[in-house]
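Per Swiss-Prot, the features are:
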type	residues	note
BINDING	Asp67, His91, His123, His124	Mg(2+) binding site
DOMAIN	10-221	domain 'HD Cas3-type'
MUTAGEN	His20 to Ala	Loss of all nuclease activity
MUTAGEN	His66 to Ala	Loss of all nuclease activity
MUTAGEN	Asp67 to Glu	Very little nuclease activity
MUTAGEN	Asp67 to Ala	Loss of all nuclease activity
MUTAGEN	His91 to Ala	Very little ssDNA exonuclease activity
MUTAGEN	His123 to Ala	Very little nuclease activity
MUTAGEN	His124 to Ala	Very little nuclease activity
Amino acid sequence: MILGEIMEVLAFKNQSLIDHVNDMVKYWERIKYRYLKTIKRALEALNIKLDIEKVDEFMKILIKLHDIGKASKIYQRAIINDQEKLMGFRHELVSAYYTYHILLKKFGDKNLAFIGALTVMLHHEPIIMGQIRNLKKKELTAEVVLDKLKKFDGMIEDFEDLIKKLIGYSIGDIIKNDSNKDDIIRFVIEMSVRARHTPNSEKLRFIVGTLLLPLVMCDYKGAESREGKAPKFAEVLEVESYVI
């Protein structure tokens, strides 16, 4: 389902979050039959069994929520006003927090929610890992998480309405509407530790990699209508979508 206009929450300076999500969903509808069975088999590696319709629903939730962290006050201030700075803030860490809780509510499976949230958290992996290396760290440590979220000061006033339009749930029925920064920091640190030290870490990386390809493809395709220079990944996108 393509979403109607809600409010002017921006994903990019020249594209609203809703328009970005709509374009991503449209592109997913074009390519999904190439990926649904592969994703289904990948999830089965961790004994997560979903039928094709549920896999489709799962992926659409990732698409709709992957940038929900951009509905944070700090991000909207920075994108509207060039004088405002993000100060290292990474929206995907906030997106992962909400994605986990919404997936858990929707599917009732902690492992599936974790995988989905981790995928969302890593959908800009080259950026965040590059920033970590600049801090002379090798991984998403507590210190790094604190640095990336230190300026986070909550979500926009109409966040609950935005979530309800995107996924049909009231966020107040799932978690606190204006989650405490400490809650998000604690969650991201726990995710990072679990991802590195789980006994099934190799399977986990395989599954997340399987999910990241179509998610990132849709993300870049969904940004095509914005003004500005096309991202380099667009070259990969053209190869992947050539026969569609």
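Glycine is treated like the rest: Cβ placed from N, Cα and C.
The model shown is predicted, which means the values in this text are computed figures rather than measured ones.
Locations of recorded Swiss-Prot features on the structure.
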| residue | record | Cβ neighbours (10 Å) |
| --- | --- | --- |
| His20 | mutagenesis position | 25 |
| His66 | mutagenesis position | 28 |
| Asp67 | mutagenesis position | 26 |
| His91 | mutagenesis position | 21 |
| His123 | mutagenesis position | 22 |
| His124 | mutagenesis position | 19 |
Query: Neighbourhood of the Mg(2+) site (Asp67, His91, His123, His124): other residues with Cβ within 8 Å of the Cβ centroid, in order?
result: His66, Gly69, Lys70, Arg90, Glu92, Ser95, Val120, Asp219
Task: Whole-number Å only: compute the distance from the Cα of Asp67 (mutagenesis position) to the Cα of His20 (mutagenesis position).
output: 9
Statement: DSSP output for His124 (mutagenesis position) maps to coil
